[in-house]
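Record features (Swiss-Prot):
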type	residues	note
BINDING	Cys21, Cys23, Cys26, His225	Zn(2+) binding site
BINDING	His76, His78, His143, Asp164	Mn(2+) 1 binding site
BINDING	Asp80, His81, Asp164, His222	Mn(2+) 2 binding site
MUTAGEN	Asp54 to Ala	Has a 1000-fold lower activity
MUTAGEN	Thr75 to Ala	Has 40-fold lower activity
MUTAGEN	His78 to Ala	Has 250-fold lower activity
MUTAGEN	Asp80 to Ala	Has 1000-fold lower activity, and has 100-fold lower affinity for manganese
MUTAGEN	Asp164 to Ala	Has a 1000-fold lower activity
MUTAGEN	Asp187 to Ala	No effect
MUTAGEN	His200 to Ala	Has 10-fold lower activity
MUTAGEN	His222 to Ala	Has 9-fold lower activity
Amino acid sequence: MSLTLTLTGTGGAQGVPAWGCECAACARARRSPQYRRQPCSGVVKFNDAITLIDAGLHDLADRWSPGSFQQFLLTHYHMDHVQGLFPLRWGVGDPIPVYGPPDEQGCDDLFKHPGLLDFSHTVEPFVVFDLQGLQVTPLPLNHSKLTFGYLLETAHSRVAWLSDTAGLPEKTLKFLRNNQPQVMVMDCSHPPRADAPRNHCDLNTVLALNQVIRSPRVILTHISHQFDAWLMENALPSGFEVGFDGMEIGVA
């Protein structure tokens, strides 16, 4: 069975359009909703199971009815990646497994008052675990809070989800070089910069990383309005694409 990944959000905490900004990218997004960007998140479908990657969307309860998905897979506990959990936890129904890094603090009072969310499913770096037949490997990332990317594998597919990060730790880079993903969804918040940014990648960083990893298809996510404005005037190299909210990626 094929693996399907849908990008439900491709922006950062600021979103696109950014409040009060009149740059070309923000003006375009106000005119045309297809250019809007919500918090970085995704949906993985495999073996009739649905996994939600991160929970930054405000309308999760409207998008998903009880029992319509199996679990959350969190990259980290910054607010723009978990804010949708706060109202959802007070719902009625069966417990919902939440897989994620062993962050002792979490976010605000989520751990103290989890409601129907089951946060006991902490994962460890490079230790493979199974989600309804999907093999998942947590990959340490470079961010201001404990953050994991994930390599998602089936018998025929290999997809990497790498957000939020500034570059990659050496062990993660080596692992991806030796386990080349067919598709790599990669944090790229910034246009090319002379200096390497903190917490998120710029385009120069992503290009350099893929010279090592050599994924044939790189899809950029966590896009800022500044990068969108740059993209309106510049083209990406072959093999690189800009993700958009609602983008569906099938990997046979």
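Glycine is treated like the rest: Cβ placed from N, Cα and C.
Note that this is a predicted model, so its numbers are computed, not measured.
Nearest to Cys26 (Zn(2+) binding site) in space, judged by Cα atoms and limited to the recorded positions Asp54, Thr75, His76, Asp164, is Asp164. The residues near the Zn(2+) site, meaning same-chain residues not in Cys21, Cys23, Cys26, His225 whose C-beta sits within 8 angstroms of the mean position of the site's C-beta atoms, are Val16, Pro17, Ala18, Glu22, Ala24, Ala25, Ala27, Ala29, Gln226, Asp228, Ala229, in sequence order. Look at the Cβ of each of the mutagenesis positions Asp80, Asp164 and count the other Cβ atoms within 10 Å; the largest number goes with Asp164. A Cβ within 8 Å of the Cβ centre of His76, His78, His143, Asp164, the residues given for Mn(2+) 1, is found for these other residues of the same chain: Thr75, Tyr77, His81, Leu141, Ser144, Lys145, Thr147, Ser163, Thr165, Asn199. A simple Cβ count within 10 Å picks out one of the recorded positions His76, His78, His200, His222, His225 as the most packed, and that one is His222. Same-chain residues with CB within 8 A of the center of the Asp80, His81, Asp164, His222 CB atoms, the Mn(2+) 2 site residues themselves not counted, are Gly12, Ala13, Pro39, Cys40, Asp54, Gly56, Thr75, His76, His78, Ser163, Asp187.
Taking CA atoms as the reference points, Cys23 (Zn(2+) binding site) and His222 (mutagenesis position) are 18 Å apart. The binding-site residues in question are His81, His143, and the one with the fewest Cβ neighbours inside 10 Å is His143. Every protein chain shown contributes to the tally, and the Cβ of Cys23 (Zn(2+) binding site) ends up with 16 other Cβ atoms within 10 Å. Across the structure, His81 (Mn(2+) 2 binding site) and Asp54 (mutagenesis position) are spaced 5 Å apart at their Cα atoms. Looking only at Cα atoms, His78 (mutagenesis position) sits nearest to Asp54 among the recorded positions Asp54, His200, His225. Put simply, of the recorded positions Cys21, Asp164, Asp187, His225, the one whose Cα is nearest the Cα of His76 (Mn(2+) 1 binding site) is Asp164.
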